[in-house]
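Visitor: One structure coming up, written as structure tokens, with questions to follow.
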Amino acid sequence: MPIIRRTSRATASSSKSATSSILRQAILVFTGFLLGALFMVFVPSLYNAAEPSSLHRLMNPIRRNTLSARASSDILKLGNPGPVSDLLERSGYILSYNRRDRLAHWVGEHLTSASLQAGQGVDRDKSNFQEDTDIPEMFRAHLKDYVSSGYDRGHQAPAADDLSSQEAMDETFLLSNMAPQVGVGFNRHYWAYLEGFMRDLTQNFTDVYVYTGPLFLPSAASTGRKNPAYSIEYPFLGATTPNVPVPTHFFKIALTTTASSEYALGAFVLPNQAIDSSTPLTNFKVELEAIEKAAGLVFFDKLDRSKFADLCSKTTCQVR
């Protein structure tokens, strides 16, 4: 399958072969601990989650969606090329769709003990993977993209989260809710355990808001100079042409509430690779700002995040 390589160099480049060799080694030894350290490189010191006003400015820049008469009547009079972010509402989740990558930017869910109750006759075996016809065909992920690719069609909003009706279950099998994931050791194991952990949170918390999405993260490679080079490499799926990129990582964020409106936050980033089931979930715990910086998103901007407790101080963060 096609491979995409993207490199951003802070200094003069080293040889391509050396960089590729180092990159492959880095990917093999990449762990949650190193991931957290890498993320901190991308979090600017001026970004302070304790200042809601700064978050408001990030989410609502001064000129956002504001066009002058000249722009509308002159430069864009023949049309606005985009980008377009399709916001799709389903029975059990909402997603923002990335037309370039044929993946979701994010998928959002609101889990409660009541929402996880199974409706009569709901059966996963009745559901089938489907292309999402709400997405224009040229920007759509196709069933044939995944055939013999070596990757699973990994749910972002899990099927087990949407048991209220067969329709809700079926909607989780739309390809807009999928991303290429390593099967054995990840999608079928550790990632599934993480999904179960999110559902289990409803036993101790009134509401659980979950956001999930893909990430494409670079690795640092030594150049022998003061500043490193950052490189990224990932394959594309596609029956005839490259169509769906394979994320290097995935994030999952949980914001829980109690009856007294106390918030607790947990943010995790996992590499898209087999993970030993004994690996502590806390190895993949990161600061929320790290995900925001990497994904270009801002979460929970209507809340004072300085009041969020650490989820792992309120419950045991572990998968099983």
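Glycine residues also receive a Cβ, built from the backbone N, Cα and C atoms like all the rest.
Feature table excerpt (Swiss-Prot):
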- His155: active site, proton acceptor (ACT_SITE)
- Asn187: Mg(2+) binding site (BINDING)
- His155 to Ala: Loss of activity (MUTAGEN)
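Any idea what these are sitting next to in the structure?
Guide: Of all Cβ atoms in the protein chains displayed, 23 besides its own lie within 10 Å of the Cβ of His155 (mutagenesis position). Classification of His155 (mutagenesis position) by DSSP places it within a strand.
The Cβ of Asn187 (Mg(2+) binding site) has 22 other Cβ atoms within 10 Å, all protein chains considered.
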Visitor: What's the CA to CA span in angstrom from Asn187 (Mg(2+) binding site) over to His155 (mutagenesis position)?
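Guide: Here the two Cα atoms lie 8 Å apart.
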Visitor: Can you see whether DSSP assigns Asn187 (Mg(2+) binding site) to helix, strand or coil?
Guide: helix
